[in-house]
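K.L.:
According to Swiss-Prot, the protein carries these features:
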type    : residues  : note
DOMAIN  : 408-661   : domain 'Tyrosine-protein phosphatase'
MUTAGEN : H599 to A : Strongly reduced interaction with mbk-2; when associated with A-603 and A-606
MUTAGEN : G603 to A : Strongly reduced interaction with mbk-2; when associated with A-599 and A-606
MUTAGEN : R606 to A : Strongly reduced interaction with mbk-2; when associated with A-599 and A-603
Amino acid sequence: MALNSEVMFREQINAMRSQAGRKRATSLQSFCSGNTDDSSADSTDNMDMMVDYPQQKGVSCMRARFNSESTLSKSFRKKVKKLAQKDRRSKERLNGNSEEDAIEVPRGAPSTYAAPSKLRKSKALDCLVSEKPKDEGRREDSGHGADIEMAKGHFNNVRMKVFAARTAMQVEPALVMKTRKALEMKNAVLENHQSPGAFSLHAAYKIAASAESRVGSITPCNKKVTKEAMANLIRSSYDDTEITQELLFSSKFDTKWKGRYTDIYMRRDENGKKPKRPVNGQGWVMPLKSICEKFGINSTFFTNHRIDLKSARDQVLLMRLLSHDQTSTWISDIHPEAVKNETMAEYLLRELDASTMQKRVQAFKANVLADRDRVRVAGQFYNNIRIGKRMFGAARKAKYLSTIIGGMERRFEILENSVNHIPFTHSASDNNQEKCRNPRVHCKDSTRIALQFPRGQYLGDFIHANRISGKPLFNEFIMTQAPMKNTVDDFWRMVWQEEVPYIVMLTSRKEPERCEYYWPKSPSDPAVTVPGGLRIENFGVYQAPDPLFRVTHLRLIGPDREERHVEHWQGDVNNSSNMYSPLNILRLLRNASKPVVIHDHLGVSRAACLVAAEIAICSLLRGPTYKYPVQRAVQFLRQRRPFSIETPMQYIFVHRLVAFFFRDVIGSAKELDVDYERWLQERSERMFLDDLAAPIPGYRLLSPRADPDIVRMVGRPERPNYRREAPDCVGEMPNKVATVDGILSPAKSVFEF
């Protein structure tokens, strides 16, 4: 009997050893997932596994001591009794007799954060310890024994999670933070008051900032902003809107705002009245309120409510973009006839058929969604298995998708095909190569602007500019390249000759190699003089509601002291995610009765996107009805300005711009948006030679520095200036002809037979 009892006791001890080994050897992954049965940890018979780990201060908390083969020591029994009492206290706390945030420290857990008995949950562990028992803190009857075991199991899981997280934060803190960020991103929800494209607009506004900005000279980007420098900038920003906007919309100042800066803006006005202190006492509130008052935006949503700076400025940017008053009254007060388009007003009042227009727009959406093409998915196959190492094995069947963007790309390929090329003459640009930025982009002779100013003096009549006019447009555009150093005089001669009220520049002012500075930067700069007695002066800078554009008022003085006024709108419209700014500038130009000048670097990319979108919009408003109005608009534009719309990205952007303009009629095209995001993801994997630190990645730009769609054309011969005729007798026996030249195209007529 003694032998049997001894064997039974040893079996119990071995069971305790194996159970302790499994509990101690559980991996971090099982702790985080709540699974304590980890198959990766093998049980062991080593008695050392009974020692708590990790050991605290090098002393074991509990070790089994044997006085004989069959009895345990008295100290061991005391410790077992203490564990039982501790377990009983934990059950009492589980039933609601303790604080919510106080949890028991698991045996062997690190004690560097709190007392050994109790531990307060850290905020860093909220993402790991996120599950709570469904009935926790809500049980009114503590006598329900059925829920105690479930609550006990959940409590043990939480304890083990905390223990694992604490241990991991000591050993691998970077891994824990990375896991937390991944979980936060997975569960993140976009706030309703934020603008999805606000960051891109903010980045574009920073790009469009002044090159000689006073803020930039005081606080370089790579220099740390001190408290004294920040206080000086706040004092200077009270009277300077440009510095105020730089402080509010530059991310390096986000953490520098203090509540005491509000007192700087609490000055008395001319009447001696002191402004009311806002409920939101953060330091950036009063400066942002001054910006809102300047543009007529209601600021109570952040002055009376405590929200963060990022959310407030995103909402202000969106409200500035949605503002209907995008024009200044400077031109309308001086030349009211220049900003009143009688042709458009007459059509909208008397000729517009709203029902027919709505049918055209609905047909446009239906044709865009139905015009799909099969696109091969790169690197994916149905039978992606190679058997053996034979040179000639079974062919792999590629995967294809039927996509809307694929249909647009196919339409662009049809436009680029030499069969649809329209031959034109360009002798004037060939004779003035020094005035052309790119010799391969020719200027069409029949639509080019011939300079005739000044009368009686021949200074040359060539400028790389074309007139875009005729139905369905309501106004006239003049598309040109960015002025060069030797073409600034020709540019202003054209502006004076055509009586242009608006000049739209769609490139950055920080790239002098892509566009010459052809206007006075500030009112204090000297005027620009042009041969023929023309003088251009800066009359002031207007802060437009649209944060992307910088508006300069220019006064032109002619040879007979005649004065004309021009508004110069400059903005780097290169972000394909921004739909508001292009439509705002088109609304401004649509109401002009005189020709307006619009240019980018070569005059065939961003400017072409805006003009093509305007042609398609007017075509849907006025008619006639086309099955593919955007394709027809690009053909219409290329008949007047060849080489317009260079890449599929720009062609797709025109479709999205037109669909966004008619969103109140046709609703949102979710299928197009989803397909476009998928296409952007594939486009991001292509090679773009852009700055990795740029706020807008290269694959989202309309005209990046090195577009893969254009780079592949480098080294190829120039497109032949003739149209290839498609054979009209395909599938029939050819008739006999007298000569070979009657059936061969000019490219093949040089072959010898």
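Note: Cβ is positioned from N, Cα and C throughout, glycine not excepted.
Help me picture where these features are in the structure shown.
P.N.:
Long-range neighbours of H599 (mutagenesis position) (same chain, six or more residues apart, CB within less than 8 Å of its CB): M479, T480, Q481, A482, P483, I503, V504, M505, L506, T507, A607. H599 (mutagenesis position) carries a strand DSSP state (E or B).
For G603 (mutagenesis position), the same-chain residues that are 6 or more apart in sequence and have a Cβ closer than 8 Å to its Cβ are V441, H464, A465, M479, T480, Q481, A482, R641.
The 10 Å shell around the Cβ of R606 (mutagenesis position) contains 26 further Cβ atoms across the protein chains shown. According to DSSP, R606 (mutagenesis position) is assigned to a helical segment.
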K.L.:
Over the span of the domain 'Tyrosine-protein phosphatase' (408-661), how high is the average pLDDT in this prediction?
P.N.:
92
